[in-house]
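What follows is a single structure, written as structure tokens, with notes after it.
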Amino acid sequence: MEKNGNNRKLRVCVATCNRADYSKLAPIMFGIKTEPAFFELDVVVLGSHLIDDYGNTYRMIEQDDFDINTRLHTIVRGEDEAAMVESVGLALVKLPDVLNRLKPDIMIVHGDRFDALALATSAALMNIRILHIEGGEVSGTIDDSIRHAITKLAHYHVCCTRSAEQHLISMCEDHDRILLAGCPSYDKLLSAKNKDYMSIIRMWLGDDVKCKDYIVALQHPVTTDIKHSIKMFELTLDALISFNKRTLVLFPNIDAGSKEMVRVMRKKGIEHHPNFRAVKHVPFDQFIQLVAHAGCMIGNSSCGVREVGAFGTPVINLGTRQIGRETGENVLHVRDADTQDKILQALHLQFGKQYPCSKIYGDGNAVPRILKFLKSIDLQEPLQKKFCFPPVKENISQDIDHILETLSALAVDLGGTNLRVAIVSMKGEIVKKYTQFNPKTYEERISLILQMCVEAAAEAVKLNCRILGVGISTGGRVNPQEGIVLHSTKLIQEWNSVDLRTPLSDTLHLPVWVDNDGNCAAMAERKFGQGKGQENFVTLITGTGIGGGIIHQHELIHGSSFCAAELGHLVVSLDGPDCSCGSHGCIEAYASGMALQREAKKLHDEDLLLVEGMSVPKDEPVGALHLIQAAKLGNVKAQNILRTAGTALGLGVVNILHTMDPSLVILSGVLASHYIHIVKDVIRQQASSSVQDVDVVVSDLVDPALLGAASMVLDYTTRRIH
């Protein structure tokens, strides 16, 4: 059993209200069903699933071999605003009995429907933990208000995009309870292959229809502007009639205004028109084949801007219902769809095109992440939510714990040579530091990290330091969201695809943050060093290798594949020396400690290194410091090597200035003071006049990697938690 606070199965209640949310919840339900050792699944069906006019879609849940524990008729017919409110009230009346009987540990709620609001309200008031799927997104209607209200009620959050994650954090939700998983439906979309898709197309659109020669239309009422949305639907149907292509029209959802939309369809004879097929529901497996092979999709459904991008099918998004959604290049927005001609022009522009597939909303691996997240939920944790508010002026009252304890972080620095662990205070003071040689194997390294952290945590208690979390700085490419080292440099062996967060979190029972050493150096400068208060700056860290970090608008830049700010691997020569990354001519191949050691050995082997006043003991390896000492004592060859190294670093800085235009460049690490004047000379000689005013300084921080690792913990906890 994975951690959930006790030794029994986690009882999960999945409540589904309509055909759309079932398409997102079904992959999770299938995943839960495959792990009976961990989970018990109860399925509650309500809303439009149970209405004949909307296809009695509860049947597809039964066809998927799920046992429906409870059916709740909660829809008050009328399809107007009052009916929606009454439906919420009816659900609130019926749900308590169901939840009292089922006694779930957690309820999974999806999206932004009024039914989901009733579910979340009931569960929250009955002290049942809530996992909200697809929180943090922005559309453009009352759905936004409902979605964000559910976010406030939910205890845990699964979001689909980085922007949604940032919205949740901005809404003061606890970052530890947010999972960026991607959309569950993408697990199915990206694996959907059906060689017999033409039989599906013919079944729904007729035997004479060809692939990419039909349209799928799905339009819903906009409850905040019903009259305008009805008019827009009428214009859409007129444009489709004029466009004269076979069209599959799905009936709208049950929101206020849907009855009027159906009247418009019948008034225009859509159900009997030879070019139209009007249907209440299409099973999701078949629906994705229909949109994947359509010439175009038109309407205002979230499906158009979210799921259809996985196939590159052209989409025409009408009106403002999805105005805030992130979309791929396959989506053409017609926000003011106020004339038939405008919609018709959009059809002519989009129909038949093929766009690149878009994975904005998922990579096909959401469900495994969600199941892992569910298993990690500790039922012994307090049920009451905590909100993480931005810093505010503290109360003048005092807290005895704050007086007696020093709020601190455990910081870990995994370098090419040494492994260091430190207790770092909120003010950036290193209270205690431990150093060991970095082992060569994965098993020895993980074991030593855990041992050193446990010892440091025990020492922190004696020193009256309250450890708030663990921050880890490591060489290589890091996914900070998952706490995984994706790919390391050659300096740290057996360090690819390494999950650092899980073993430390499980051992220490503390939150764990992980990032690249260059990024940590930049974060250290932002919190404790010369970057404090600077909006845009770049840090270059010189050590065994060369790393860096970029702060833009006060935020650290990670890049789309967590590869931003690999500044040591900027190429400054087409025929330069080989680099540890596998390329050649990189800054690191010239200016790193490794590069200087390489050149020092060459000089020493040729008896050209030592000058009067210096010696190297036989048992001491020749290194960069010997080269620097020789240069200081007048060794011209050593001086030339240092000048070449500094010039390479300077050229890299010039490239950064021309790309990022920062106001400040901070050189950090043991070699920074030896390079600073050369770098400034190169900027004067090579940089354009518009960027020459940049400040280039040497860091005054002694341990930037440790301080940066600590800052990940301390920055998070400076937000007041209530």
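Backbone N, Cα and C define each Cβ position, glycine as well.
What Swiss-Prot lists as UDP binding site is Arg19, Ser23, Arg113, His220, Asn253, Val282, Ser301, Ser302, Glu307, Arg321, and the listing cites similarity to another entry. Sequence annotations record features per position, and here Swiss-Prot assigns CMP-N-acetyl-beta-neuraminate binding site to Lys259, Glu271, Lys280, His281 based on similarity to another entry. Marked as ADP binding site by Swiss-Prot: Thr417, Asn418, Arg420. Taken from Swiss-Prot, the feature Zn(2+) binding site applies to His569, Cys579, Cys581, Cys586, supported by similarity to another entry. As a natural variant entry, Gly135 to Glu appears in Swiss-Prot alongside the note: In Lec3 cell glycosylation mutants; loss of UDP-N-acetylglucosamine 2-epimerase activity.
The structure, with features from Swiss-Prot marked on it.
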| residue | record | contacts (Cβ under 8 Å, 6+ apart) |
| --- | --- | --- |
| Asn253 | UDP binding site | Asn18, Ala20, Ser48, Tyr54, His220, Pro221 |
| Lys259 | CMP-N-acetyl-beta-neuraminate binding site | Gly78, Glu79, Asp80 |
| Glu271 | CMP-N-acetyl-beta-neuraminate binding site | Met265, Ala278 |
| Lys280 | CMP-N-acetyl-beta-neuraminate binding site | Asp53, Tyr54, Gly55, Leu250, Phe251 |
| Ser301 | UDP binding site | Ala20, Leu218, Gln219, His220, Gln322 |
| Glu307 | UDP binding site | Cys183, Ser185, Tyr186, Leu189, Ile288, Val291, Tyr361 |
| Asn418 | ADP binding site | Thr435, Gln436, Phe437, Asn438 |
| Arg420 | ADP binding site | Val412, Asp413, Lys433, Tyr434, Thr435, Gln436, Asp703, Ala705, Leu706 |
| Cys579 | Zn(2+) binding site | His569, Gly585, Cys586, Glu588, Ala589 |
DSSP state at Asn418 (ADP binding site), helix/strand/coil: strand
Given Cys581 (Zn(2+) binding site) and His281 (CMP-N-acetyl-beta-neuraminate binding site), what distance in Å do their CA atoms have, once rounded to a whole number? 54
Separation of alpha carbons, His281 (CMP-N-acetyl-beta-neuraminate binding site) and Gly135 (variant position) (Å): 25
Starting from the ADP site formed by Thr417, Asn418, Arg420, give every other residue of that chain whose CB sits within 8 Å of the mean position of their CB atoms, in sequence order. Asp413, Gly415, Gly416, Leu419, Thr435, Gln436, Phe437, Asn438
Between the C-alpha atoms of Arg113 (UDP binding site) and His281 (CMP-N-acetyl-beta-neuraminate binding site), the distance in angstrom, to the nearest integer, is 18
All-chain count of other Cβ atoms within 10 Å of Thr417 (ADP binding site): 12
Could you say whether, by DSSP, Glu271 (CMP-N-acetyl-beta-neuraminate binding site) belongs to a helix, a strand or a coil region? helix
Does DSSP give Cys586 (Zn(2+) binding site) helix, strand or coil? strand
Around the Cβ of His569 (Zn(2+) binding site), other Cβ atoms found within 10 Å total 22
Record-annotated UDP contacts Arg19, Ser23, Arg113, His220, Asn253, Val282, Ser301, Ser302, Glu307, Arg321; largest Cα to Cα distance in whole Å is 22
CB within-chain contacts under 8 A for His281 (CMP-N-acetyl-beta-neuraminate binding site), separation at least 6: Arg19, Tyr54, Gly55, Thr57, Met60, Leu250, Phe251
DSSP says Cys579 (Zn(2+) binding site), in three-state terms, is coil
Just going by other Cβ atoms within 10 Å, which of the binding-site residues Cys581, Cys586 has the emptiest spot? Cys581
